[in-house]
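**Student:** Dumping the structure here so I can ask a few things about it.
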Amino acid sequence: MRFQLFYILGLLSVTSLTHAASNLICYYDSNSYLRQGLAKMHTNELDLALQFCTHLVYGYAGLKSGTLELFSLNVDLDMFYYKDITALRQKFPQLKILLSVGGDRDVDEAHPNKYVELLEANRTAQQNFIDSSMILLKRNGFDGLDLAFQLPRNKPRKVHGSLGSYWKSFKKLFTGDFVVDPQAEEHKSQFTDLVGNIKNAFRSANLMLSLTVLPNVNSTWYFDVPKLHPQFDYINLAAFDFLTPLRNPEEADFTAPIFFQDEQNRLPHLNVEFQINYWLQNHCPGQKLNLGIASYGRAWKLSKGSGLSGAPIVHETCGVAPGGIQIQSAEGLLSWPEICSKLSQNASAQYRGELAPLRKVTDLTQKYGNYALRPADDNGDFGVWLSFDDPDFAGIKAVYAKGKGLGGIALFDLSYDDFRGLCTGQKYPILRSIKYFMG
């Protein structure tokens with residue numbers, strides 16, 4: 001493992017390590033309290049994790065359509081949980097605790113574009129958002145607000161589609177197959193103005209402001225990097241879920257590779273390196289950026305036509321594979337303890353069907369990530385292909401972040417790590433690995 005870490009350092013585009021990354025941003029989804037069984041997470045189970053975290057981001061608040069006010073997505077839970085969470089500062093006085101808005105948890109089928117509506121709103125309506133945010137934050141003892149706005153996403157690439165002539169401009173190179181927001185330039189300017197107004201109000205109240213760039217939200221469309229970065233205390237890039245079984249049901253590939261693999265018509269922006277470099281090349285200080293790592297994996301259902309090797313890109317997949325027994329996700333999401341329980345542990349054990357273990361394939365190059373698979377049987381059933389970052393690969397990414405001169409790592413999120421120690425007996429193995437290799 002140590003040899004592999006030194007190896008990847010040689011692949012970095014920097015020549016020296018000038019500092020130790022210091023930020024470890026820990027996301028906590030309050031919905032984890034509502035889960036059943038072993039997936040249910042209580043606030044007292046955060047204590048062990050918070051000795052490693054510099055910031056805790058509590059998710060998620062929402063944006064009220066019409067009035068555009070910040071509001072709790074679960075009043076019955078949050079009316080108690082908000083203050084329980086901020087009270088953790090008594091045990092961890094150096095911990096900064098922020099409330100995140102959006103984060104793909106603010107589901108509003110009647111107003112799916114309400115975050116764009118906030119950008120387009122007049123100054124009075126935007127002030128409702130600012131004022132309501134300050135009231136909610138101050139009333140409950142939060143240190144600041146994290147903007148995880150649910151903005152329009154890149155369209156997924158077309159299966160077997162041609163990339164044409166590699167597009168006619170850099171912007172098209174970064175957008176995927178289609179432009180989904182023809183008013184993107186206007187929205188970029190509006191977002192910059194809104195953030196400036198929020199920052200001005202927060203500054204007088206001594207409140208922090210951070211940005212989370214959600215997966216597949218196009219930075220070239222919405223973020224004027226040179227103007228934006230001075231307004232934020234830090235910026236978290238959720239550099240994962242580039243491909244998922246929901247977005248890409250007919251082909252499976254690495255969900256969060258570090259580097260671009262120039263094969264099989266992959267899109268060149270679907271990797272960590274491209275996302276980080278875009279912000280750095282647009283004059284964002286590295287210390288403002290935190291690399292986002294997922295503590296979960298994504299699972300596709302394999303067909304007989306998907307073959308036996310599992311080497312990505314895997315074709316003829318059939319969308320989402322069944323979730324694990326703890327999270328029970330309908331989106332092909334498996335937490336780390338769910339993943340490790342599916343990997344082969346006992347070579348002598350004989351299981352068939354859905355109980356048969358998955359065979360893990362480790363990426364010896366440490367560039368793209370690990371995967372595991374169970375080919376479909378003769379009837380085309382029980383096939384699974386799973387992409388994930390295990391504790392070792394999360395450590396590799398921590399080393400990468402140090403080498404790029406970034407501020408640190410953002411872990412999405414604590415409730416998907418093995419907070420009960422079910423895999424090996426050690427609790428929070430992904431978080432621990434990140435902290436160890438950050439130094």
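Any Cβ shown, glycine's included, is placed from N, Cα and C.
Ile8 to Leu appears in Swiss-Prot as a natural variant; the accompanying note says: In strain: MB15b and MB25a. The domain 'GH18' feature in Swiss-Prot is assigned to 22-439; the stated evidence is sequence analysis. Asn44 to Ser appears in Swiss-Prot as a known natural variant, with the remark: In strain: MB13a, MB15b, MB25a, MB34a, MB37a and MB63a. Annotation of the natural variant Ser100 to Gly in Swiss-Prot: In strain: MB01a and MB33a. Quoted from Swiss-Prot, the note on natural variant Val116 to Ile is: In strain: MB08b, MB29b, MB36a, MB40b, MB47a, MB48b, MB52b and MB58b. One natural variant named in Swiss-Prot is Glu186 to Gln, and its note says In strain: MB08b, MB29b, MB40b, MB45b, MB47a, MB48b, MB52b and MB80b. Among the natural variants in Swiss-Prot, Gly305 to Glu has the note: In strain: MB01a, MB08b, MB29b, MB36a, MB45b, MB47a, MB48b and MB52b and MB80b. The residue drawn here is the original one. Where Swiss-Prot documents Ile313 to Val as a natural variant, the accompanying text is: In strain: MB48b and MB52b. The annotation that Swiss-Prot gives for the naturally occurring variant Val399 to Glu reads: In strain: MB34a and MB39b. For the naturally occurring variant Gly403 to Ser, Swiss-Prot gives the following note: In strain: MB08b, MB15b, MB25a, MB29b, MB33a, MB34a, MB36a, MB39b, MB45b, MB46b, MB47a, MB48b, MB52b, MB58b, MB63a and MB80b.
Quick one: where do these features end up spatially?
**Tutor:** The Cβ of Asn44 (variant position) lies under 8 Å from no Cβ of any same-chain residue at least six residues away in sequence. In this structure, Asn44 (variant position) is part of a helix by DSSP.
Spatially close to Ser100 (variant position) yet at least six residues away along the chain are Tyr27, Val57, Tyr58, Gly59, Tyr60, Ala61, Leu145, Asp146, Leu147, Ala148, Thr212, judged by Cβ distances under 8 angstroms.
The secondary structure of Val116 (variant position), as reduced to three states from DSSP, is helical.
Counting every protein chain shown, the number of other Cβ atoms lying within 10 Å of the Cβ of Glu186 (variant position) is 12.
In the shown protein chains, 13 other C-beta atoms lie within 10 A of the C-beta of Gly305 (variant position). In three-state terms derived from DSSP, Gly305 (variant position) belongs to a helical segment.
Its own atom aside, the Cβ of Ile313 (variant position) has 17 Cβ atoms within 10 angstroms in the protein chains shown. Look at Ile313 (variant position): DSSP puts it in coil.
In the three-state DSSP assignment, the secondary structure recorded for Val399 (variant position) is helix.
In the shown protein chains, 20 other C-beta atoms lie within 10 A of the C-beta of Gly403 (variant position).
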**Student:** Which one, from the variant positions Val116, Val399, has the smallest tally of other C-beta atoms lying within 10 Å of its C-beta?
**Tutor:** Val116
**Student:** Which one is it, among the variant positions Val116, Glu186, Gly305, Ile313, that lies nearest to Val399 (variant position) by Cα separation?
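**Tutor:** Sorting the variant positions by distance from Val399 (variant position), the top entry is Ile313.
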**Student:** Can you tell me how far the Cα of Ile313 (variant position) sits from the Cα of Val116 (variant position), in Å?
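**Tutor:** Ile313 (variant position) to Val116 (variant position), Cα-Cα distance: 34 Å.
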**Student:** Over the domain 'GH18' (22-439), what is the model's mean pLDDT?
**Tutor:** 93
**Student:** If you measure Gly403 (variant position) to Glu186 (variant position) at Cα, how many Å is it?
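**Tutor:** Cα-Cα, rounded: 35 Å.
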